[in-house]
Amino acid sequence: MGFELDRFDGDVDPDLKCALCHKVLEDPLTTPCGHVFCAGCVLPWVVQEGSCPARCRGRLSAKELNHVLPLKRLILKLDIKCAHAARGCGRVVKLQDLPEHLERCDFAPARCRHAGCGQLLLRRDVEAHMRDACDARPVGRCQEGCGLPLTHGEQRAGGHCCARALRAHNGALQARLGALHKALKKEALRAGKREKSLVAQLAAAQLELQMTALRYQKKFTEYSARLDSLSRCVAAPPGGKGEETKSLTLVLHRDSGSLGFNIIGGRPCVDNQDGSSSEGIFVSKIVDSGPAAKEGGLQIHDRIIEVNGKDLSRATHDQAVEAFKTAKEPIVVQVLRRTPRTKMFTPASESQLVDTGTQTDITFEHIMALTKMSSPSPPVLDPYLLPEEHPASHDYYDPNDYMGDIHQDMDREELELEEVGLYRMNSQDKLGLTVCYRTDDEDDIGIYISEIDPNSIAAKDGRIREGDRIIQINGIEVQNREEAVALLTSEENKNFSLLIARPELQLDEGWMDDDRNDFLDDLHMDMLEEQHHQAMQFTASVLQQKKHEEDGGTTDTATILSNQHEKDSGVGRTDESTRNDESSEQENNGEDATASANPLAGQRKLTCSQDTLGSGDLPFSNESFISADCTDVDYLGIPEDECERFRELLELKCQVQSASPYSLYYPSSPLDAAGKSDPESVDKELELLNEELRSIELECLSIVRAHKMQQLKEQYRESWMLHHSGFRNYNTSVDVRRHELSDITELPEKSDKDSSSAYNTGESCRSTPLTLEISPDNSLRRVAEGSSEGATANIEAYRPSPKNLLAITEDPEVSTPSYNPSAKELDPSQALEIKERRGSDGSRSPTASPKLGNAYLPSYHHSPYKHAHIPAHAQHYQSYMHLIQQKSAVEYAQSQMSLVSMCKDLNSSNSVEPRMEWKVKIRSDGTRYITKRPVRDRLLRERALKIREERSGLTTDDDAMSEMKMGRYWSKEERKQHLVKAKEQRRRREFMMQSRLDCLKEQQASDDRKEMNILELSHKKMMKKRNKKIFDNWMTIQELLTHGTKSPDGTRVYNSFLSVTTV
């Protein structure tokens, strides 16, 4: 609204008036048509009417209104009277100075500040009133015993009632106390929410740290494999200097739809026919225990010439992939393999093979045993401790063969030159290269390739690697960074010919350090994965037990894979773009089979990002022939002998705690007496070891944080990024593909009505996650306590299985295993629930079985990892742990209700139910839960993909005609939009109905009708039922005779006949 006209001193220009309120404009806004109005007038009009108030144009929105600053400044310079002119203020000020004057105007209204007065006065008279005239001003304190302040009015009246004054004072204090309690509750709620958010952030950070550790362990395994393969070839001279090439013919057979190797190379395009020999198809990676890794199979660096008679020597990468996809078994592959030339030498004498030292293989088990020893004078270890991943080699080479050409080539570095041609269709295509240059050495002015975009032209070509040095670009020798940028950013060139150089043995500097650093890295990985492995092993054992009960006790991979009625395409995933939310059923089933065949590997995939499992982070683009069906444990980063190694570690630790710490490796050591005489030394060493592990964990966290900061710096470094010239800094992140974790599915159940209490299906976000009672610190102590029963019992006690966990609280007599022949007739999930209910019948007492309590149930106060998903730092918050305990209680109650309902429906569930499948989901805080989802969703996704493929070549008219006749399939996003529109329409419909009811009520209230009494309402009810049943069980004959023949308007109502028989 505008300013009143009579407040201004003098006449006001009519152009400064608002056309709506006819007052002086206040914060003027203009419409696109040129009209000016007050902001308080035009905004409600536009929101309600949607047009200009002058009715000069069509639709108008509030975003189209603009401020008129010159007009506003002109209005602010007008003279205006004070708003308190009616109270006596005669000041006339500028409009822009009016707010400042109102703050200190003496004629502004103000209230007395004494409690109990509240008289409205002028601001200039408040002080005098409070000092002289106010009856509520204090004049002293009561001397009659209450001690409360005495006002002037009470003193003039002759005193006050102390009891009434004390009651009033007490009430005021109670009101203040209540207000403080409310404020305290609000602050507590706010602090609780803050605490939960911080705990969630800490959990997410811990999960990200674990995933980063797993990713680096995966890279470590891959680099170790590369180093092994290069070390085997280090004795052989390079090609053309002592090597010969021979042709081999191999026969391959697919194993579960996979060939088990990766390829790189190929010509960049079909039109380029003059390719060099370096553009062939080469084997870049071979999966262990795969079809290609068998004896007489492929080897790394083999060049593929033919596949089933089809020449691939000059084929492109895509043609080679298609040839392997369409090849029929048996697949006959012709390859070229480099072999060292045979050298004629005389056998060395026997004295040359004699080693004067003693080979001692010190592995990780020895180190863990030595850390448990007591402190007094332990034996001095060899400073070069080799990790288990790199055991000492016992092979002996001939000195003449091994040292043949080393000395003469010691002072010069062998470089491998290669010319790479890149072609782009238009100037918008990106080459995908990120270049950098050295700044620490003045002599080295070369340009190096730091990163390659996986989806770029260079990555698809596959010949350029990270770390290559660019020598020439299009025949021009590159001297500095500016020349390289100018040549690569030229929009006129579509063909780029790059001459690159790389060492023949390209080794990373990070893996050339001494063995002590390698051992420390392995110790970091073991420490970070210790808690993660235990949680994953328990979940995997639960899933494995359920699969075991379904299949009748068999865990054969072939049996599980035969349950899937799907066919493999013959080649595994060859395009990373297929990893999206709407993945095909074929790929999901492949991952299901892997998770069921190897539960530990399946659970490991839950926490690994895509770049740890795929091949996207290799320095060259490759296509994978590795199907998800045959992926083994080694390929997922877990060695095959890891479980056996872990079991041996447990036995070793048990022996260390139960026997002498030096009796394992030094049976006759004189330090045995010292270890036995000091029983507290073991605990001290354990504490020292735990402190050391915590310090290493903090160091690892700092390394990860520094790595992230370095990545951020690299992203904003202008010298390394050339966005508009075809370069791009590609960063592989953990969170980029985190949504893939929610797409991992388990094998579908045949019929499962309710979720079992052994699984937490988590149908909503409020469900309780899986709760594990596993203590990494106390696990060894529990095993050591039962070590008198044998090492085998200790190992089996450490492995938590569903049977053991369900029988924790049973009596020894009830928990005796027995075979139930009728269990096969029941549904697997029902049988599992019945078994769990048997275990829960004996769990009403607070104490557990003494035999099983020590082995499985550690105390809450002694176990820092009672819940697998609760980090150690989160257990210091009492409110958070209290919340977890409440969730556990709710979960137990829900499981009991689920068991009761399942037992009731065992005999009545004969109807055909929809097929369901298990899905492993992940929450925002990092916890996982298992849920059931109908197979119908997956079928709908496949149907959507099929319809999309069928309609890809249709025109608009054909598509419209098909929608009218055949109906249309709505995608997921469109269905969400439909739900939102339906909710909006329902809300509008309810609003209209409510408005109509309110209107009717107002009309009824406007009429001068008298209010109906109970008798009239009873007559109205009887009129509705006069042609129906006369009376019911709650109506007496007297009521019918009294009310049945009357109506509110006085007319007679003819009811049905009523016969009364008096007995």
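The backbone N, Cα and C atoms fix where each Cβ goes, and this holds for glycine too.
For all the noted positions, this structure keeps the original residue and models no substitution.
According to Swiss-Prot, the experimentally introduced change Cys18 to Ala is described as follows: Loss of E3 ligase activity. There are 23 other Cβ atoms within 10 Å of the Cβ belonging to Cys18 (mutagenesis position).
In the three-state DSSP classification, Cys38 (mutagenesis position) falls within a strand. Record note (Swiss-Prot), mutagenesis Cys38 to Ala: Loss of E3 ligase activity. The unchanged residue is displayed.
Per Swiss-Prot, domain 'PDZ 1' is recorded for 249-339.
Annotation comment: Swiss-Prot describes 419-503 as domain 'PDZ 2', evidence class sequence analysis. Mean pLDDT across the domain 'PDZ 2' (419-503) comes to 79 in this model.
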CB contacts for Cys38 (mutagenesis position) [other CB atoms within 10 A, all chains]: 22
The domain 'PDZ 2' (419-503), counted residue by residue under DSSP: helix, strand, coil: 13 helix, 32 strand, 40 coil
Per DSSP, three-state class assigned to Cys18 (mutagenesis position): coil
